[in-house]
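Comments concern the structure below.
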Amino acid sequence: MRKSVIAIIIIVLVVLYMSVFVVKEGERGITLRFGKVLRDDDNKPLVYEPGLHFKIPFIETVKMLDARIQTMDNQADRFVTKEKKDLIVDSYIKWRISDFSRYYLATGGGDISQAEVLLKRKFSDRLRSEIGRLDVKDIVTDSRGRLTLEVRDALNSGSAGTEDEVTTPAADNAIAEAAERVTAETKGKVPVINPNSMAALGIEVVDVRIKQINLPTEVSEAIYNRMRAEREAVARRHRSQGQEEAEKLRATADYEVTRTLAEAERQGRIMRGEGDAEAAKLFADAFSKDPDFYAFIRSLRAYENSFSGNQDVMVMSPDSDFFRYMKTPTSATR
């Protein structure tokens with residue numbers, strides 16, 4: 001008897017344990033009975049908020065959905081700007097489940113991979129459209145914040161964008177099919193949502209960010225070569241200007257040297273002329289005071305200059321006036 005009571009107590013405890021489930025903070029729970037979702041009066045799946053809840057053991061199971069903000073990294077992709085220039089854009093998306101019932105039905109049981117595939121394709125389509133309306137300068141500077149904001153709003157609202165928007169019908173069709181599935185599951189009791197928006201999947205895009213923007217390899221090399229050519233042209237221009245300035249300085253220096261030498265030569269000639277004139281004046285004054293003595297001195301200097309040379313032979317007439325002071329010393333008095 002005692003063993004039976006213990007067994008019953010154990011069974012009751014196990015049943016109670018299996019009848020209780022806890023939805024953690026940051027999660028939501030959806031109950032399935034025999035594999036089918038429990039629904040409310042509007043035929044929408046029942047969603048359990050965080051807390052302690054009960055279920056029928058062995059009959060009902062609970063599917064947990066993550067209510068936290070999810071981050072989805074996008075592979076760097078090539079986009080074309082308004083200027084028909086290619087850019088490699090690396091980005092990520094932050095999203096969360098805004099309508100758990102719709103999300104569960106639209107994704108075929110809360111399949112996060114299916115939701116992210118649709119979100120990624122729609123995001124790529126929307127980002128391609130926005131980048132196609134901007135030039136490179138707007139994308140990499142002031143317009144980046146506005147660009148991501150417009151992409152986020154377009155994803156949430158389902159905006160069709162401008163006439164030149166590049167669309168991916170497959171993604172939109174998949175979202176539209178998911179929205180139709182939700183309508184069919186709920187028998188039209190849920191509000192109709194724009195099938196082009198992510199709200200049709202029960203998803204809200206919280207944030208869109210561009211991590212980095214790069215140029216394709218071939219474009220980067222072309223820009224590098226152009227920049228190098230421009231720098232080399234600037235260097236050549238500076239070298240040419242330097243050589244021109246050097247030539248100017250050398251020409252100026254040569255001119256100054258020539259001018260200084262010419263001026264010195266002119267001053268020297270003037271001074272020599274003045275000296276010669278002064279010497280001539282002195283000679284003239286001396287000659288006027290004693291012409292005979294002056295003539296005698298001049299003759300002595302002539303003798304000295306004549307006999308100091310290397311030649312030891314002089315051919316002259318004996319009657320030459322050159323020897324008058326040698327013949328007759330008194331000739332100085334004539």
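Cβ from N, Cα, C; glycine included.
Don't expect the noted substitutions in this model, because it carries the original residues.
Note that the structure is a prediction, hence the values are computed from the model and not measured.
According to DSSP, GLY145 (mutagenesis position) is assigned to a helical segment. Listed in Swiss-Prot as a mutagenesis experiment, GLY145 to Ala is described as follows: In hflC9; stabilizes overproduced SecY but not overproduced cII protein.
The Cβ of GLY145 (mutagenesis position) has 10 neighbouring Cβ atoms from other residues within 10 Å, across all protein chains displayed.
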